[in-house]
Amino acid sequence: MATANSIIVLDDDDEDEAAAQPGPSHPLPNAASPGAEAPSSSEPHGARGSSSSGGKKCYKLENEKLFEEFLELCKMQTADHPEVVPFLYNRQQRAHSLFLASAEFCNILSRVLSRARSRPAKLYVYINELCTVLKAHSAKKKLNLAPAATTSNEPSGNNPPTHLSLDPTNAENTASQSPRTRGSRRQIQRLEQLLALYVAEIRRLQEKELDLSELDDPDSAYLQEARLKRKLIRLFGRLCELKDCSSLTGRVIEQRIPYRGTRYPEVNRRIERLINKPGPDTFPDYGDVLRAVEKAAARHSLGLPRQQLQLMAQDAFRDVGIRLQERRHLDLIYNFGCHLTDDYRPGVDPALSDPVLARRLRENRSLAMSRLDEVISKYAMLQDKSEEGERKKRRARLQGTSSHSADTPEASLDSGEGPSGMASQGCPSASRAETDDEDDEESDEEEEEEEEEEEEEATDSEEEEDLEQMQEGQEDDEEEDEEEEAAAGKDGDKSPMSSLQISNEKNLEPGKQISRSSGEQQNKGRIVSPSLLSEEPLAPSSIDAESNGEQPEELTLEEESPVSQLFELEIEALPLDTPSSVETDISSSRKQSEEPFTTVLENGAGMVSSTSFNGGVSPHNWGDSGPPCKKSRKEKKQTGSGPLGNSYVERQRSVHEKNGKKICTLPSPPSPLASLAPVADSSTRVDSPSHGLVTSSLCIPSPARLSQTPHSQPPRPGTCKTSVATQCDPEEIIVLSDSD
């Protein structure tokens, strides 16, 4: 009897004889009495006679004893889980009787029992191992009936028929196994002979010289060698199956790659199973690794977010790819070559001892390099030619596109399509056409900007010329004003306009006088903005005044108040070259200003009295003036100094005496409605050089005749005012468009 710690030597003959014994499996209570089992176990030996000698080992009793000891150990260690012992007992009952009486099961029980006693903390590991072994050797359901019938028939005294019925079955199994073993041996011998034949043929094909002309031949030596190697691999696999051994040869590519790249063991096991699965050496892609990570996370409920799973899969894919590449590279290095290179040593070169071989190698090397240079130069020239042709085609295509785009912009604009749309239809390459169209549009925009700059420069030059001409004609205008005022003084006309002129002259302060030269310098040095000053001429009130050649009297307009900025009326002025109707009615020889200055009227606000084209005058009188308004920033610079609340725009009225010795400047006081007169904002002036913003279609005098003084005058009687919104002539034509 072998003990638990003894080494058991396996013998195939003993195992076969032990397997040939009927050895019915007894239940656990019967196994506890070895005295009762001795007669039953000795009966088959006595029946077999000489075939069953006393020296033959029987492991059935020993296995039952070891199993009982393991169950007792499990009862003591697994008191918290009483279901473990019945589970092990059921597994042992389901196992095959031949396996229970085998030396393999004895070795397994001895090893498990010794390890469980030495390391009780891992008892469940050993229990699982034993259960796995018993499950692998469990008998089928139809075979479980025989032990049950045997146990049920034993107490009835029918033991000899039972043994007789079991002996033929075992004999048939033994007879069927023996020819199968002999047949497998014949197959193994035949396969080994075939493998030797394949190896010899492969060696012969490897030693054969391979010509370049045989590469396209389906029966070349290289292809024959490849086919024989595939057959050799299949034969080797079949031979390993017959011999019941592993087919691993120890190559690097067959080694298992352990993976511990992540902190989750479940994910590591899944990835390791993916990269080490049997079959062809397939390199997994990122999708395979990501699916493996997602399956592991879903199955084990790791609760990882999608982004973390993706990052983990990316890192794992990089690590796995590097490991697989290294393994494949090492396998190529170790298995490269054939039997001809087995005896090669790096320090042994036959060319060192054979000069003829060395010369032949040098010639072959020079020939190979020359042929390689010829091939490279040939295809380099072809590449240069193709690139040059492509360059010419591209250049011609670009030229055709540019010419087409230059011809079609006008038609495309007329048809409502942009130049880019036409170019994209005419050119096969949309991207190049769009690039050309963008260049054309940029060039057109640059040309338009240059034209606008030229127009602005021309406008500025024309305005400067107009100012110079107006300043030159200042002297003539002043002389004409003197003559007209003298004639008006002699005339006995009692019109409201004449009375206003007389009252204005009486209220003048004689001390406010300046020299003519200083007035001219002041007018020339100051640029009067049309958006800040607003004037309207006083036309003659009767036909007698027109016949006397009276010049319309100028009255000043005060600054616009903040209340007057609510509504503004913008009326386009007449061209510079067009003479006004007042000029034609008064005198054809008299010359008016060439550029009218503008202002904006507010609807309903009182303005300076203005005689319309039909000669009607609307007299209105007001009392004291209202509070002064603030000045704009631009007007502050022009007026020089003075308090903000009392400053206003003054009219310079020059009275030239007949001897031409002095000029009298007559400032006009602010009126309540004049303070409400709006001043046109500088941003409302039109860009056209020949048009401006005016309050009415009446003629406006030259701005050179305007002046500003830093002091204010006391209020005087109100003047006649009229509004352009209520006193416009119905026959007057007012142009409201900015276009030419």
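Residue positions begin at 1 at the first shown residue.
Each Cβ is built from the backbone N, Cα and C atoms, and glycine gets one as well.
Lifted from Swiss-Prot, the feature list:
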MUTAGEN   Gln206 to Leu  Impairs interaction with histones H3 and H4
MUTAGEN   Ser220 to Ala  Abolishes interaction with histones H3 and H4
MUTAGEN   Tyr222 to Ala or Ser  Abolishes interaction with histones H3 and H4
MUTAGEN   Tyr222 to Glu  Abolishes interaction with histone H3.3
MUTAGEN   Glu225 to Leu  Impairs interaction with histones H3 and H4
MUTAGEN   Lys229 to Ala or Leu  Impairs interaction with histones H3 and H4
MUTAGEN   Lys630 to Ala  Abolishes sumoylation; when associated with A-631
MUTAGEN   Lys631 to Ala  Abolishes sumoylation; when associated with A-630
MUTAGEN   Ser668 to Ala  No translocation to the cytosol upon glucose deprivation
According to DSSP, folded down to helix, strand and coil, what is Tyr222 (mutagenesis position)? helix
At a 10 Å cut-off from the C-beta of Tyr222 (mutagenesis position), count the other C-beta atoms across all protein chains. 13
For Gln206 (mutagenesis position), find which of the mutagenesis positions Ser220, Tyr222, Glu225, Lys229 come within 10 Å, Cα to Cα. Tyr222, Glu225
Neighbour tally for Gln206 (mutagenesis position), based on other Cβ positions within 10 Å of its Cβ: 16
If I restrict to non-local contacts, at least six residues apart, and a C-beta distance under 8 angstroms, what lies near Glu225 (mutagenesis position) in its own chain? Ile202, Leu205, Gln206
Among Ser220, Lys229 [mutagenesis positions], residue with fewest other Cβ within 10 Å: Lys229
May I ask for the distance between Tyr222 (mutagenesis position) and Lys229 (mutagenesis position), taken between their Cα atoms and rounded to an integer number of Å? 11
Could you state the whole-number distance in Å separating the C-alpha atoms of Ser220 (mutagenesis position) and Lys229 (mutagenesis position)? 14
